[in-house]
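Below are the features listed in Swiss-Prot for this protein:
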{"type": "ACT_SITE", "residues": "E161", "note": "active site, proton donor"}
{"type": "ACT_SITE", "residues": "E270", "note": "active site, nucleophile"}
{"type": "BINDING", "residues": "D281, N285", "note": "Ca(2+) binding site"}
{"type": "MUTAGEN", "residues": "E161 to A", "note": "Partial loss of activity"}
{"type": "MUTAGEN", "residues": "E270 to A", "note": "Complete loss of activity"}
Amino acid sequence: MKKKILAATAILLAAIANTGVADNTPFYVGADLSYVNEMESCGATYRDQGKKVDPFQLFADKGADLVRVRLWHNATWTKYSDLKDVSKTLKRAKNAGMKTLLDFHYSDTWTDPEKQFIPKAWAHITDTKELAKALYDYTTDTLASLDQQQLLPNLVQVGNETNIEILQAEDTLVHGIPNWQRNATLLNSGVNAVRDYSKKTGKPIQVVLHIAQPENALWWFKQAKENGVIDYDVIGLSYYPQWSEYSLPQLPDAIAELQNTYHKPVMIVETAYPWTLHNFDQAGNVLGEKAVQPEFPASPRGQLTYLLTLTQLVKSAGGMGVIYWEPAWVSTRCRTLWGKGSHWENASFFDATRKNNALPAFLFFKADYQASAQAE
């Protein structure tokens, strides 16, 4: 498998030589730690070599340099992932020396390729320009609040997995190709809010647009460009092999094509892999047998090897980094919308059989990734 992946990478070297991406673009290895505050409130503790540790400091000490955090508009079903909770997460990340990425969901709940529900507070707004202003003002006010706390993020995601049209009514949700006249107006409003605030304060913030799975990004960014959505800095991708048409060795093809076409660096802003198929609580796990790839068993070593392989491929293709989704979402007594416990403890970086002791997956942060892998 190693030779196969390296050979595929070598073929791409000529193609990625002229991506238009600056040579000084940083390469991030990070984690989405949005769940940590809630997990600790629910009684979770985290350990490294048997000793209790602060999870943010642990990730920083292990080499993580970027923390991603989601923000919901007004989630009445939980007290987490609101501005107060997000501010706490950003502060903990910055105090540990890591940079931050703020992920605006523009919803009161989860957004993803299947749903992009408008916040209840905006549901009455039918005029696109008026809705765009509400989005602009909310984005600006959020950044201003964080800035006052000296918590302004380094990167901002304008939407989360926006494969379908954003800010849709739940009872009239439309999948498939977005209404680009409306969608472009709304997305550009969010982008403009970030740009204007950055310009006003003189504080740089990179804009990320985020699509789930590389095969969707190829058509989405083409249509976005055709409809005037062009002012962004980073192409963000979710990459989960279970749900992608692209196998791991094929991923650099998509990264190279996106970077060659749009001259923007590509970052994997979500990925994950199970270290076991065992379920430790009543909440069903999202990543089960179908998530397991032949080359990477569902084991601590398999999880690490997947991450090392993925990150090397992204680096070799000229990508900007890899962020692991919710490696600290461990099992607790608390409930989600769907069950009691965690739906992700078998894909976390902590061993549920050893009181949440750190797993080998942490080694992926400090691995020596080469900018250009050579075929063997």
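Including glycine, each Cβ sits where the backbone N, Cα and C put it.
If you look for the noted substitutions, you won't find them, since the model keeps the original residues.
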What is the one among the recorded positions E161, E270, D281 whose Cβ has the most other Cβ atoms less than or equal to 10 Å away?
E161
Relative to the Cβ position of N285 (Ca(2+) binding site), how many further Cβ atoms are located within 10 Å?
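N285 (Ca(2+) binding site) is surrounded by 21 other Cβ atoms within 10 Å.
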Could you check which of the recorded positions (E161, D281, N285) sits closest to E270 (mutagenesis position), going Cα to Cα?
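Closest recorded candidate to E270 (mutagenesis position) by Cα: E161.
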For N285 (Ca(2+) binding site), name the DSSP secondary structure in the helix/strand/coil scheme.
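Once the DSSP labels are grouped into three classes, N285 (Ca(2+) binding site) ends up as coil.
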Tell me the Cα distance separating E161 (mutagenesis position) from N285 (Ca(2+) binding site), rounded to the nearest angstrom.
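That comes out at 21 Å between the alpha carbons.
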Would you mind reading off the Cα separation of E161 (mutagenesis position) from D281 (Ca(2+) binding site), to the nearest angstrom?
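Spelling it out, the Cα of E161 (mutagenesis position) and the Cα of D281 (Ca(2+) binding site) are 28 Å apart.
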Look up E270 (mutagenesis position) in the DSSP assignment and report helix, strand or coil.
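SS state of E270 (mutagenesis position) = strand.
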